[in-house]
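Database features, via Swiss-Prot:
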type    : residues                                       : note
MUTAGEN : Arg11 to Ile                                   : Strongly reduces production of IL1B in response to bacterial flagellin; then associated with F-15
MUTAGEN : Ile15 to Phe                                   : Strongly reduces production of IL1B in response to bacterial flagellin; then associated with I-11
BINDING : Cys315, Cys318, His335, Cys342                 : Zn(2+) binding site
DOMAIN  : 464-759                                        : domain 'NACHT'
BINDING : Gly473, Ser474, Gly475, Lys476, Thr477, Thr478 : ATP binding site
MUTAGEN : Leu840 to Arg                                  : Strongly reduces production of IL1B in response to bacterial flagellin
MUTAGEN : Phe844 to Cys                                  : Strongly reduces production of IL1B in response to bacterial flagellin
MUTAGEN : Gly847 to Glu                                  : Strongly reduces production of IL1B in response to bacterial flagellin
MUTAGEN : Gly847 to Lys                                  : Nearly abolishes interaction with flagellin
MUTAGEN : Ser857 to Tyr                                  : No effect on production of IL1B in response to bacterial flagellin
Amino acid sequence: MAEHGESSEDRISEIDYEFLPELSALLGVDAFQVAKSQEEEEHKERMKMKKGFNSQMRSEAKRLKTFETYDTFRSWTPQEMAAAGFYHTGVRLGVQCFCCSLILFGNSLRKLPIERHKKLRPECEFLQGKDVGNIGKYDIRVKRPEKMLRGGKARYHEEEARLESFEDWPFYAHGTSPRVLSAAGFVFTGKRDTVQCFSCGGSLGNWEEGDDPWKEHAKWFPKCEFLQSKKSSEEIAQYIQSYEGFVHVTGEHFVKSWVRRELPMVSAYCNDSVFANEELRMDMFKDWPQESPVGVEALVRAGFFYTGKKDIVRCFSCGGCLEKWAEGDDPMEDHIKFFPECVFLQTLKSSAEVIPTLQSQYALPEATETTRESNHGDAAAVHSTVVDLGRSEAQWFQEARSLSEQLRDNYTKATFRHMNLPEVCSSLGTDHLLSCDVSIISKHISQPVQEALTIPEVFSNLNSVMCVEGETGSGKTTFLKRIAFLWASGCCPLLYRFQLVFYLSLSSITPDQGLANIICAQLLGAGGCISEVCLSSSIQQLQHQVLFLLDDYSGLASLPQALHTLITKNYLSRTCLLIAVHTNRVRDIRLYLGTSLEIQEFPFYNTVSVLRKFFSHDIICVEKLIIYFIDNKDLQGVYKTPLFVAAVCTDWIQNASAQDKFQDVTLFQSYMQYLSLKYKATAEPLQATVSSCGQLALTGLFSSCFEFNSDDLAEAGVDEDEKLTTLLMSKFTAQRLRPVYRFLGPLFQEFLAAVRLTELLSSDRQEDQDLGLYYLRQIDSPLKAINSFNIFLYYVSSHSSSKAAPTVVSHLLQLVDEKESLENMSENEDYMKLHPQTFLWFQFVRGLWLVSPESSSSFVSEHLLRLALIFAYESNTVAECSPFILQFLRGKTLALRVLNLQYFRDHPESLLLLRSLKVSINGNKMSSYVDYSFKTYFENLQPPAIDEEYTSAFEHISEWRRNFAQDEEIIKNYENIRPRALPDISEGYWKLSPKPCKIPKLEVQVNNTDAADQALLQVLMEVFSASQSIEFRLFNSSGFLESICPALELSKASVTKCSMSRLELSRAEQELLLTLPALQSLEVSETNQLPEQLFHNLHKFLGLKELCVRLDGKPNVLSVLPREFPNLLHMEKLSIQTSTESDLSKLVKFIQNFPNLHVFHLKCDFLSNCESLMAVLASCKKLREIEFSGRCFEAMTFVNILPNFVSLKILNLKDQQFPDKETSEKFAQALGSLRNLEELLVPTGDGIHQVAKLIVRQCLQLPCLRVLTFHDILDDDSVIEIARAATSGGFQKLENLDISMNHKITEEGYRNFFQALDNLPNLQELNICRNIPGRIQVQATTVKALGQCVSRLPSLIRLHMLSWLLDEEDMKVINDVKERHPQSKRLIIFWKLIVPFSPVILE
């Protein structure tokens, strides 16, 4: 170690790079890139953190305490980290060694903290076993007194002499002053930081900053003559009373303990490991193969215990396994050879010189074992004590000591360590759970305050009558057995104060049994015996030094009198009792308790710890489990008890395939199997309890109720006093007038509800079936099925019967037709609180719908199909469900990945019913759009001058850019770490060869991608070959088409559409496109390139139906179209953006030859000579959509032909100007004939302004109108006309009303409009924006009117009001309205304008 208090911080690496390829495959990301970025961030954090020896964290118990707020979803337990010298720093998840200052941020599944510590800082003096002041978590302050102080006792009567003894006082104990210690009568012994009173001989150590030597002296040795000469009896009593923990305990209780101590171990060593005790390891070799050439004793001495499989042994410390033993093998040598870093081996090496000294110093009498030492103080002192006792007193003393020995022997046997679990959990005994610390909170009966306790703190505070409460399987039994085991093993000095510890199971006793009889029957076995008289005398004499661990408590009435008295009249015996009680039963004994300990949920790191030990031979399996729970955070709590962990271990052992599933339902099923095995004798009552609890769970789930009262239980037929009920539910009474009941967890409630629903739907009774259908039909939207009730339905499918499955499948697949449910989706808030991950899922689906309802519908349909097929296959009812499935598939567009479903392998003909399948190929090229939106609009604008309270209406573009750049960087980093995922074509339909049916239409979306690699090309070749028709949509993906040329060459005749945006086509790609004979649709947009070679040869696409050309820079597109272009007689859609120089006659000629034209979009600035264009358009009777962008024509020429377009659905003229009133009136009159019109974007101009009211009235004759836009033409009179028309019953289908940029409307006009607007049941979007020069500052009455207007629009989800200057009070009104709105979760208000300047603040 460097100088104490200093530590050099070199760059270190926590990453196991050799395992990163494997991790990359499991996570689906580039783990090398993630690791590199993570290491850099962690190095920066390390450089900021304080270094140097931290004397305040010498105590392992204190280090353990720092992990109270530590994330439980980790691979290392706090116990492992604290034992390895680490404490939690509070900086992220960083832990730091108190000695060498090593800082670690990550956890490793394959390396324990001690191993990581050893690898990164082998020079750490703590690891090397040097004296750096470490205090073991179970260590105590009281030490064995030295037989002779240095220089004799007499020389230390003077304080100065005592002070001189502290010359070599260790550096780590400088927080306690030698002067204060010497003043309190202590002399430094020269060993560690141990001091001894010159007067009473009391010896103390483990001094920490803030300790008061006088207080410690008074607590542990209150009879000391020197102490009593310096402090009054009142002061001594105050010291004792204010001492934390160890009530009624003095140093004498530790010094004269009968417990045999194991030889000391290196402090970094985890000294409470189950098999640290040699006897325990020896006990595991009972079934060791007799033919093995290696002796058991040698294996045990080398640290190994038998795994029970073949001749495989495992080290209790490092977990290393060895097998295939041969003649002459030396276990210790092999241990050193294969696992040289093992801490146990390091311990032996470090103790090589210490052990002989210890053995000689603490030599045992010949009558006792040589490997242990009797720790009841000086032998002569004990002998004299016995001599002074009377004959009968001596008898109880001898019997008590003999009993103590028998108890310790019993607690270290395998029969005690193994729990009596049924065969479902037989593979996992208590052995694997004893080393796990349960999470405990302490609740003082007379105070409402709760406090989290570490196990050392629990041990320090054991006194009087206490209980440990918890659910079934929460670890109560394991906890009590661990206390007994640690006491017996000699590895826990905190428990030395107890001379007798009785672990008694109350489930196997009768009320007429005596206490001695119970102890003999349960703990002493054959030949063991103790009389009631001697037992009573021992308890009477030892009092606080007797600990009863009472398990399986079920009530006072069933207890024998002796135990009843110990609990209810503890003041008589003054013994210590710790009673394990189910949460439901605590109230029964609350009156007699001083403190209640409550076991919390089993931390996930304990689950990992158990599984790592149990499946050390298959650590990848444990890695997969952790990754599964990273992806499914909502499910992390299912391992809430050790019993559930036992269930998953058993399931993994019995079913190897289960290791890849990690399904939470398996846990619950295993738990229910455990209950059925345990309660075989009462199978019918158990089934009745499960059924009634299932009914309660089902009712609660559909009413979002997860807490119940007695009335709820009674209504469901649940007997709250039935013991079996406590196996499924918990009762909570603290701080409540009436008890509250909860299931073991929200997920477990859903599981039981699922069991009940299946039971109802499968019943022969019509009433049950009807009730089941009633609940099923409450899942009345696709979003509920795939979100709120997704987990529940998954549980139902795991129990689905042949009778129930078709009913569920039919219901689920009909939900996709519920269009309204998607548009009006809202989350169940109570459910979301319990399942935060579900809320994120909901937000994703809702966001997808807002952006693309079509994509959302496809996404939802896919999930409903997957769910339905799970039901069909789990229940073997595919044939019965197929009619519903086939009907569902008809006309659907789904993702390509659905073909991996088994159904498409079994029924490939169903593929023909689909409309299309979609596949997306996404790269990591980024395309920024920031500058395009602002460059031209703001360049001539001056910053607005406004009052200071309105500044929040503007956001500077630099801030917006900064946030945008940050988001862009996050996305870029995310994309970079995720390798391009290939479309999965490994299962289902793809297993068929040859393919009996082809994909009707394949839609290929390619985004931000460069050239395809060979792997992707191979996939596309197979997918293309299985497709009848292929459509491409390419965005920002230059070069991609050329890279997939081999795949296109094989499927030329299948490509029917190619849409390309923001990319440039190479000459090779243009030539490739020209070889596609079946191309029907071609779109090129948002690029400066004019692909002349392609356009010159468009006539070669004989089947072309759609052409869309929107190029930046407005090149003369018409000039490059071939003369033969009019020969494409099938053209249905023509969308052209061209320049003013274009030859208009050429366009006219084209249209003349397109009799089937449905859609015509033109963007240009012709202004004149457009009569011929209008004439030819008038002949296109099938036109459904017309859009003119730019000033394309003289108004009257178009108005004259407008009545011809009787099939028109979309008319977009918002860029056109109608200057005169006559033309505008004629336009308004013509609108009335467009009965099928759905979208109308009204032109601008003075003429339109004058007839705006007439246009509004004419729109009332358009019953299909969904979108209505007025820009720059409305005033107060015309805008109120819209409100009146709506109120009178017009515009019933209107979804989007855009009246933005109408600066002739005054504040009064807006206020009147808001007050009058009503009766628009389907309006989803309202736009009232203004530009910056036309910004409006309104009064409170106008804001109030707007709020009232919004309240009357029940479907509104977007309100645009840029350049409305609103202060804090105004926004409060708007937000209050939003909170109360029916669409409050979806309603978005756009009011903040992004600008490239800061507004001028008026003085």
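The backbone N, Cα and C atoms fix where each Cβ goes, glycine too.
Here the original residues are kept at every noted site.
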Note to self: If I take the Cα of Ser474 (ATP binding site) as reference, which of the recorded positions Ile15, Cys315, His335, Ser857 has the closest Cα?
What the structure shows: Cys315
Next item on the list: Using a 10 angstroms cut-off on Cβ to Cβ distances, just flag whichever of Ser474, Thr477, Thr478, Ser857 is the loneliest among these recorded positions.
Entry: Ser857
Checklist line | Sparsest Cβ surroundings (other CB atoms within 10 Å) among the recorded positions Ile15, Cys318, Cys342 | finding: Ile15
Next item on the list: Sort out the sequence-distant neighbours of Gly473 (ATP binding site) for me: same chain, 6+ apart, CB within less than 8 Å of its CB, listed by position.
Entry: Thr641, Pro642, Leu643, Phe644, Ala646, Tyr671
Item checked: Nearest recorded site to Ser857 (mutagenesis position) by CA-CA distance, among binding-site residues Cys315, Cys342, Lys476, Thr477 -> Lys476
Check: Averaged over the whole of the domain 'NACHT' (464-759), what is the pLDDT?
Finding: 85
Next item on the list: Given the recorded positions Arg11, Ile15, Cys315, His335, Cys342, state which is nearest to Gly475 (ATP binding site) when distance is taken between Cα atoms.
Entry: Cys315
Margin query: Suppose the ATP site is Gly473, Ser474, Gly475, Lys476, Thr477, Thr478. Which further residues of the same chain have a Cβ inside 8 angstroms of that site's Cβ centroid?
Written below: Val438, Gly470, Phe479, Ala580, Ile599, Thr641, Pro642, Leu643
Note to self: Taking only same-chain residues 6+ apart in sequence, whose CB is under 8 Å from that of Lys476 (ATP binding site), what do you get?
What the structure shows: Val468, Glu469, Gly470, Asp551, Ala580, Val581, Ile599
Margin query: So, three-state DSSP: helix, strand or coil for Cys315 (Zn(2+) binding site)?
Written below: strand
Note to self: Spatial neighbours of Ile15 (mutagenesis position) among the binding-site residues Cys315, Cys318, His335, Cys342, Thr477, Thr478, defined as Cα within 10 A: which are they?
What the structure shows: none
Next item on the list: Measure from the Cβ of Gly475 (ATP binding site) and count the other Cβ atoms within 10 Å, all protein chains considered.
Entry: 27
Check: Which Cβ among the recorded positions (Arg11, His335) has the fewest C-beta neighbours inside 10 Å?
Finding: Arg11
Note to self: Please give me the recorded positions out of Arg11, Thr477, Thr478 that lie within 10 Å of Cys342 (Zn(2+) binding site), comparing Cα atoms only.
What the structure shows: none
Next item on the list: Might you list, by sequence position, any residue in that chain lying six or more from Cys315 (Zn(2+) binding site) with a Cβ less than 8 Å away from its Cβ?
Entry: Ala302, Gly303, Phe304, Cys321, His335, Phe339, Cys342, Phe344
Next item on the list: From the binding-site residues Cys318, Thr477, Thr478, pick the residue whose C-alpha lies nearest to the C-alpha of Arg11 (mutagenesis position).
Entry: Cys318
Item checked: Assigned conformation of Lys476 (ATP binding site) - DSSP reduced to three states -> helix
